[in-house]
Amino acid sequence: MVSSKQTQLKKGKQPSWIEMYLPKEVRPYAHLARLDKPIGSWLLAWPAFWSVALAADLESLPKMLAIFGWWAVWIRGAGCTINDYFDRNFDKKVERTKSRPLASGAVSPAQGLWWLAFQLFIGLGVLYQFNVLTLALAIVHVPFVFAYPLMKRITYWPQAFLGVMISWGALLGSSALKGSVVPSIAYPLYISSFFWTLVYDTIYAHQDKVDDAKAGIKSTALRFGDATKMWISWFGVGCIAALVIGGLILNIGLPYYVFVAIATGQLVWQIFTVDLLSPLDCGKKFVSNQWFGAIIFTGILLGRLFP
């Protein structure tokens, strides 16, 4: 039998750290949680990190970032697992996804559900140290995580639902530190993250648009078609406008706006240079969004340090 490492080498791919360092029995579960592809965890974590950076004092900041980073890794893994569970029959028809553990049979549906329960337990467990509101918000978030994969079957706007779900950390960060969802902190960040998600996940959806159309999977990529760049340009405007308005409300220092300007340039670069006919380029532009999140986070910190 050819090992997964040998198969990857034959396809011209370098084996990930999962193949190199994890026991064979564990590898399918690590792949199911996309532990070798951290971009999804970053995208879930950044709204929480932004909110924490605005709400926390410098002494508590490292601990809070570690807690929400842990939460993001495991909840994102749970989201990938439930997505693959619901989509396992569709994934078999899509070139990019047919080798996923549930689609390929490396993990059975029952095993996938047990793995899902474990990830939710670990991800939510770390939040038990916070107030009741924060824990309640985290629990309310879970049905949105479960529902997202189903949206691709009923609407051409699943990316909007993803924006609602993946921006949740903006609410949790202020709640955990302030005891309530502080509107001046949480709402501008949530709105900005929502529009940002519409930009990057529409680009992401263009990778699979041909296979998705054949399989009956809906997306904004298929909805917008040749008008995609116009649509995501307006979403980008909404994202940046919310960040600027939030900064003005909180009276954040000048460095924040400098970094928002840099992030704007990064977003403009994505939108105007992405080749929507190239799955490879769409994937690269999607992954580059980890840097957009980092730029905004840096701007928030410096804006608070140098008001």
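Any Cβ shown, glycine's included, is placed from N, Cα and C.
Its Cβ placed at the centre, ASN83 (mutagenesis position) has 22 other Cβ atoms within 10 Å. Here Swiss-Prot describes ASN83 to Asp as a published mutagenesis experiment; the accompanying note says: Reduces activity 93% and no effect on affinity for 4-hydroxybenzoate.
ASP84 to Gln appears in Swiss-Prot as a published mutagenesis result, with the remark: Loss of activity. Taking all protein chains in view, 25 other C-beta atoms sit within 10 angstroms of the C-beta of ASP84 (mutagenesis position). ASP84 (mutagenesis position) carries a helical DSSP state (H, G or I).
Reduced to three states, the DSSP call for ARG96 (mutagenesis position) is coil. Here the residue is the original one, but Swiss-Prot notes a mutagenesis experiment at this spot, ARG96 to Ala or Lys: Reduces activity 99%.
Mapped onto three states, the DSSP output places LYS152 (mutagenesis position) in helix. Quoted from Swiss-Prot, the note attached to the mutagenesis of LYS152 to Ala states: Reduces activity 99%.
Around the Cβ of ARG153 (mutagenesis position), a 10 Å sphere holds 14 further Cβ atoms from the protein chains shown. Mutagenesis annotation in Swiss-Prot: ARG153 to Ala, described as Reduces activity 18%; the structure shown retains the original residue.
Quoted from Swiss-Prot for the published mutagenesis GLN207 to Ala: Reduces activity 97%. In the three-state DSSP reading, GLN207 (mutagenesis position) counts as helix.
If you take the C-beta of ASP211 (mutagenesis position) and look for same-chain residues 6 or more apart in sequence within under 8 angstroms, you find LYS93, VAL94, GLU95, ARG96, ILE217. Quoting Swiss-Prot on the mutagenesis of ASP211 to Ala: Reduces activity 98%.
Non-local neighbourhood of ASP212 (mutagenesis position): VAL94, LYS152, ALA205, LYS218, SER219, ALA221, LEU222, each in the same chain, at least six residues away, with C-beta under 8 Å from its C-beta. One entry in Swiss-Prot concerns the mutagenesis experiment ASP212 to Glu. Its note says: Reduces activity 97%.
Under the heading of mutagenesis, Swiss-Prot lists SER219 to Ala and annotates it as follows: Reduces activity 85% and decreases affinity for geranyl diphosphate 5-fold. DSSP classifies SER219 (mutagenesis position) as coil under the three-state reduction.
Within the same chain, residues at least six positions away from LYS229 (mutagenesis position) with a Cβ under 8 Å of its Cβ are ILE271, PHE272, VAL274, LEU276. Under DSSP, LYS229 (mutagenesis position) is assigned to a helix (H, G or I) in the three-state scheme. Among the sequence features in Swiss-Prot, the mutagenesis site LYS229 to Ala is noted as follows: Reduces activity 87% and decreases affinity for geranyl diphosphate 3-fold.
For the mutagenesis positions listed here (ARG96, LYS152), the lowest count of other CB atoms within 10 A around the CB belongs to ARG96. Same-chain residues at least 6 positions away in sequence with a Cβ under 8 Å from that of GLN207 (mutagenesis position) are, in sequence order, ARG96, PRO279, CYS282, GLY283, PHE286.
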